[in-house]
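Copied over from Swiss-Prot:
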type	residues	note
MUTAGEN	Glu69 to Ala	The dioxygenase activity with S-2,4-MCPP and (RS)-2,4-MCPP is 30% and 20% of the wild-type, respectively. Slight increase of the affinity binding for S-2,4-MCPP and (RS)-2,4-MCPP
MUTAGEN	Gly97 to Ile	The dioxygenase activity with S-2,4-MCPP and (RS)-2,4-MCPP is strongly reduced and there is a 18-fold decrease of the affinity binding for S-2,4-MCPP; when associated with G-98
MUTAGEN	Gly97 to Asn	Loss of the dioxygenase activity; when associated with G-98
MUTAGEN	Asn98 to Gly	The dioxygenase activity with S-2,4-MCPP and (RS)-2,4-MCPP is strongly reduced; when associated with I-97. Loss of the dioxygenase activity; when associated with N-97
BINDING	His102, Asp104, His257	Fe cation binding site
BINDING	Thr129, Trp242, Arg268	2-oxoglutarate binding site
MUTAGEN	Gln162 to Phe	The dioxygenase activity with S-2,4-MCPP and (RS)-2,4-MCPP is strongly reduced
MUTAGEN	Arg207 to Val	The dioxygenase activity with S-2,4-MCPP and (RS)-2,4-MCPP is strongly reduced
MUTAGEN	Arg207 to Ala	The dioxygenase activity with S-2,4-MCPP and (RS)-2,4-MCPP is 17 and 8% of the wild-type, respectively. 15 and 10-fold decrease of the affinity binding for S-2,4-MCPP and (RS)-2,4-MCPP, respectively
MUTAGEN	His208 to Ala	The dioxygenase activity with S-2,4-MCPP and (RS)-2,4-MCPP is strongly reduced. 18-fold decrease of the affinity binding for R-2,4-MCPP
MUTAGEN	His272 to Ala	The dioxygenase activity with S-2,4-MCPP and (RS)-2,4-MCPP is strongly reduced
MUTAGEN	Arg274 to Ala	Loss of the dioxygenase activity
Amino acid sequence: MSPAFDIAPLDATFGAVVTGVKLADLDDAGWLDLQAAWLEYALLVFPDQHLTREQQIAFARRFGPLEFEMAAISNVRPDGSLRVESDNDDMMKILKGNMGWHADSTYMPVQAKGAVFSAEVVPSVGGQTGFADMRAAYDALDEDLKARVETLQARHSLHYSQSKLGHQTKAADGEYSGYGLHDGPVPLRPLVKIHPETGRKSLLIGRHAHAIPGLEPAESERLLQQLIDFACQPPRIYHHDWAPGDAVLWDNRCLLHQATPWDMTQKRIMWHSRIAGDPASETALAH
């Protein structure tokens, strides 16, 4: 039986736009069809949803427990005033850091499963969210490089990735603390991940990854940058141009994502609900 909604694949190795469905009214049969599509496409885009906070949280919960229910990713302060780049406060540091390709919570003991992200207010230009298919990236590696990365691991740290931008994080950093700053031992993760539900292999890289055991620091950095540069190229990438009311659901176990710049004199208000990873498959090798 075909699903009760329409699926239009993106012009990329992954992703689809889903129409003919209201996520707030999704029944159990529809959710099962949607989950199957998510595992196939890894990224689902839902235009014109206009979810309330409660509806977004409820939809995200259908995929499992949440790492956190809702976080505002925005250059607008709670009092309505605009953050400016020169403020360089915790949230501005997060916004700038998120412009590097990354997967969520790889620097935590348990990596996130996925996320629901929605747009409330968007700028007139810029502010897209990019996604990159690490399944297709792994498949496209030459056999020698594929064999090499199969044997390697890397450390993942938000302290490391933010320090590369000149941001010195602290355990007590206000908005970092809610974002999942991990102050324990640095997690170690394989460069090649096997998806726990589909069995497909993908690269596990991104801006938090560093310090491959057995390699000199410079060689480790070169290899990780080489992999990102190769992986995050067409047809393995898609950048979503947001409209108010859009929602997306992505699989954090096989995609990277990034924010893109915009004129920060314009408001951008986004809402992020993060789906917790299953400890059986998403726990770091060491942490």
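Yeah, the Cβs are placed from backbone N, Cα and C, and that goes for glycine too.
No noted substitution is present; original residues retained.
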Legend entry - Of Glu69, Arg207, His208, i.e. the mutagenesis positions, those within 10 Å of Gln162 (mutagenesis position) when Cα atoms are compared: Arg207, His208
Legend entry - C-beta crowding around His272 (mutagenesis position), within 10 angstroms: 19
Legend entry - binding-site residues clustered about His208 (mutagenesis position) [Cα within 10 Å; pool: His102, Asp104, Thr129, Trp242, His257, Arg268]: His102, Asp104
Legend entry - Residue among recorded positions Asn98, Arg207, Trp242 with Cα closest to the Cα of His257 (Fe cation binding site): Asn98
Legend entry - Cβ packing number for His102 (Fe cation binding site), 10 Å threshold: 24
Inset, instruction - May I ask you to report the DSSP-based helix, strand or coil state of His208 (mutagenesis position)? - result: coil
Legend entry - Inter-residue C-alpha distance, Arg268 (2-oxoglutarate binding site) and Arg207 (mutagenesis position) (nearest angstrom): 23
Legend entry - Where Gly97 (mutagenesis position) sits in the secondary structure, as DSSP reduces it to three classes: helix
Inset, instruction - Express the distance between the Cα positions of Arg274 (mutagenesis position) and Asp104 (Fe cation binding site) as a whole number of Å. - result: 9
Inset, instruction - Mind giving me a neighbour count for Gly97 (mutagenesis position)? Other Cβ atoms within 10 Å of its Cβ, every protein chain shown. - result: 22
Inset, instruction - Mind checking which of Asn98, Thr129, Gln162 has the fewest other CB atoms within 10 A of its CB? They're the recorded positions. - result: Asn98
Legend entry - Spatial neighbours of His102 (Fe cation binding site), counting only the recorded positions Glu69, Arg207, Trp242, His272 and Cα distances within 10 Å: Arg207
Inset, instruction - Determine which residues of the same chain, besides Thr129, Trp242, Arg268, have their CB within 8 A of the center of the CB atoms at the recorded 2-oxoglutarate site, and list them by sequence. - result: Ala119, Val122, Pro123, Gly127, Gln128, His240, Ala259, Trp262, Met270
Inset, instruction - List nothing but the largest Cα to Cα distance in Å, as a whole number, among the residues Thr129, Trp242, Arg268 that the record says bind 2-oxoglutarate. - result: 12
